[in-house]
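K.L.:
This is the structure I want to talk about, given as structure tokens.
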Amino acid sequence: MSVAQNTFPLSELMISLTTALDMTEGQPPEHCIRCCWIGMHIGMQLELSEPELHDLFFTLLLKDAGCSSNAARICELYATDDLTFKRRYKTVGTSLSSVINFIVKNTGSEQSWTERILTTIDILKNGNDYAQELIQTRCTRGADVARELRFSEAVAQGIHSLDEHWNGQGRPEQRKGEAIPLFSRIALLAQVFDVFQMEHSIEEALQEIMARSGVWFDPKLVEVVEQLVENPRFLSGLKATDISQRVMNLPPAQAHLPLDDAYLECIVTAFGKIVDAKSPYTAGHSERVAVYTDLIARQLAISDADRIWLRRAALLHDIGKLGVSNAILDKPGKLDEAEWRAVQAHAAYTEQILYKLSPFKTLARMAGAHHEKLDGTGYPRGVNGDEISLMTRIITTADIFDALSAERPYRAAMPIDKALAIMEENLHTAIDPECFAALKKALNLLPDEYTQLPHSSDKT
């Protein structure tokens, strides 16, 4: 297995990974990148220092790093599709009537009319507490991700205070005015401007931020945006099809910060946690699949260098699930045809996301094919065994084992021996026999934290 060397800049990796963050917010592609374009031009107009522009750059790209952590709770509280809910919520006006109208229209879409009325009443009664909880969860997790990615505390705080408002009526801490970190003020302004210019027009986006000046936004920053929209180069860049490259050409992105293996591992692990945070039923899934993958690979005498990259592919194999609604992922009953197609799409999303990352181009197909089957009945391409690499077969075996042995929305965790028995029934069709044999041997070598998996003989 040949992979690219770690000579690419940190900015390239982060820009590419924003595709996944856009998905989890239900936003059009390149939302975070456009926000970075907008926010960086604000920062340059303010003549921020080089270190400040560097931190602002990554605050803007990673502003949504914690958003997967409240997806399941949104579905639970509002009984609706989290992706659609999040996308529509960002276009709600500031008036009470706009908020109430949004709640009535978007609550209970997965329920009967009677249940919907009861849920809506609950939201109208307790919505303030729920909103605080959801934003607190997202902000705290987003800041933690920034720290895990080794960014400065200024970046972490910029993400944590994204939803604070100039008038002190924001969340999670009701900070007011200049007590709100500058990076947060810029990021929220850039976010709202992009959402409205994509949904409507530049003119309407400008009207919206001007209407919120002194309420949501720092008036001085709004004035900067008013000046920017008079700049043809700013507007053409915002609408350009190559905006990713244009953002890559900004000064902070040009600072060459090569990644060593330890830092790359840190980044991959952090994004694996972002994926797993989307559902309570996927908590720890990516890490466990990576552990099982590595143990199987050891049994098959895969080289140390290839095992490192194989483990990274395993950590990110489900990153495409950020683009699937929790209303589907956490559904306790049988999926209908449309829902099943949505679930299947996650494998293709994984490949698309990873292919954008220079070091992962070779791994993209490998990770995205983890639901292919040897008999050709898998997805996304329906290829047969001859076209499925050994590396993919290893990840597939690890993924199936964890899917069976972990708790699911529709059943409790399955004992190891029962999971292995089911897997054995699917040898030569879905599961590679050599990989399965390696898994059985590898289970005796599990790290201590994985030795508590249930067995049929265990008392319940």
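Glycine too: its Cβ is placed from the backbone N, Cα and C atoms.
Just the original residues are modelled here, none of the noted substitutions.
One mutagenesis experiment catalogued in Swiss-Prot, Leu13 to Asp or His, is accompanied by this note: Large decrease in enzymatic activity. As a published mutagenesis entry, Leu17 to His, Lys or Thr appears in Swiss-Prot alongside the note: Large decrease in enzymatic activity. One mutagenesis experiment named in Swiss-Prot is Leu21 to Asp or His, and its note says Large decrease in enzymatic activity. Feature annotation from Swiss-Prot assigns domain 'HD' to 28-189. The domain 'HD-GYP' feature in Swiss-Prot is assigned to 260-455. The divalent metal cation 1 binding site annotation in Swiss-Prot covers His317, Asp318, Asp399 and rests on a curator's inference. What Swiss-Prot says about the mutagenesis result for Lys321 to Ala, Cys, Asp, Asn, Arg, Ser, Thr or Val is this: Almost loss of activity. If you look up Swiss-Prot, you'll see Lys321 marked as active site, proton donor, on the strength of a curator's inference.
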K.L.:
For Lys321 (mutagenesis position) and Leu21 (mutagenesis position), determine the Cα separation and express it in whole Å.
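P.N.:
With distance taken Cα to Cα, Leu21 (mutagenesis position) is 11 Å from Lys321 (mutagenesis position).
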K.L.:
Using all protein chains shown, find which of the recorded positions His317, Lys321 scores highest when you count other CB atoms within 10 A of its CB.
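P.N.:
Counting every other Cβ within 10 Å of each candidate, the maximum falls on His317.
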K.L.:
Tell me which of the binding-site residues His317, Asp318, Asp399 ends up closest to Leu21 (mutagenesis position) in space, Cα to Cα.
P.N.:
Asp318
K.L.:
Taking the binding-site residues one at a time (Asp318, Asp399), which has its Cβ surrounded by the most other Cβ atoms within 10 Å?
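P.N.:
Neighbour-count leader: Asp318.
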K.L.:
Near Leu13 (mutagenesis position), how many other Cβ atoms are within 10 Å of its Cβ?
P.N.:
22
K.L.:
To the nearest whole angstrom, what is the C-alpha distance linking Asp399 (divalent metal cation 1 binding site) and Leu13 (mutagenesis position)?
P.N.:
25
K.L.:
Check His317 (divalent metal cation 1 binding site) against DSSP and tell me helix, strand or coil, would you?
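P.N.:
Assignment for His317 (divalent metal cation 1 binding site) reads coil.
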K.L.:
Provide the three-state secondary structure of Leu21 (mutagenesis position) computed with DSSP.
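P.N.:
Where Leu21 (mutagenesis position) sits, the three-state DSSP reduction gives helix.
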K.L.:
What is the separation, in Å, between the Cα atoms of Leu13 (mutagenesis position) and His317 (divalent metal cation 1 binding site)?
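P.N.:
Pair distance, Cα basis, whole Å: 17 Å.
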K.L.:
When the pLDDT values for the domain 'HD-GYP' (260-455) are averaged, what is the result?
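P.N.:
Mean pLDDT for the domain 'HD-GYP' (260-455): 92.
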K.L.:
With every protein chain in view, how many other Cβ atoms are within 10 Å of the Cβ of Leu21 (mutagenesis position)?
P.N.:
24
